[in-house]
Amino acid sequence: MDGGDLRSSIKKWNVIYPVYLNSKKTVAEGRRIASGKACPDPTCVEIADCCSHLKIPHAIELDKAYPRDFFQVGRVRVQLKKDDGSPVNPAIKTKKQLMIQIAELVPKHHGRTKKQEPAASSTAGTSKGKGGKKKK
C-alpha cells in the first residue's frame, strides 16, 4: 500500500477532536459525551496512546484545528471498521463507545500521573501575604 492509498483510506476514518472528550466544555462548545464520563483537557497524544492501548488503528493530525475553535489544534483519526464492515475491535462498535473508553483511559495515562505527583508536593508549601486585620 503506497502513501496515496493510505492517505485516501485514512480520509474515510472517524475523527475525534480532544474537545469531544473535555469535561470542562459544554455540549454547545463541542463535548460529545456525558460530563461525568468525560476527562479534563485531553490531548491528541493522550488520545492516540489510548487508541493504541485499545488496539485501534489511528493517525494523529496535528496540523488540523477544531472548526468551532481554531485555537484548539490537533485531531485523531480512528478506524472503527474494516473494509468489509466488521469492527476492528469487537468490544468497540460505535464512535461513542470509543470516546467513552478513551475518556476512561486518559486520566490513567502515564504522562498525567507523572505530572500530578510533583505538583501535589510543591503546593503544600507555605502561604505568603499579609495576615493583619483590616481597619474599619
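Cβ coordinates come from backbone N, Cα and C, glycine included.
In the three-state DSSP classification, Arg31 (mutagenesis position) falls within coil. Cβ-based neighbour count (10 Å, all protein chains) for Arg31 (mutagenesis position) stands at 18. A mutagenesis experiment is reported in Swiss-Prot for this position, Arg31 to Gln, and the note states: Abolishes RNA binding.
Experimental mutagenesis is annotated in Swiss-Prot for Arg32 to Gln, with the remark: Abolishes RNA binding.
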> Which ones in the same chain are close to Arg32 (mutagenesis position), with CB under 8 Å and 6+ residues apart in sequence?
Replying inline: Tyr20, Leu21, Lys96, Met99
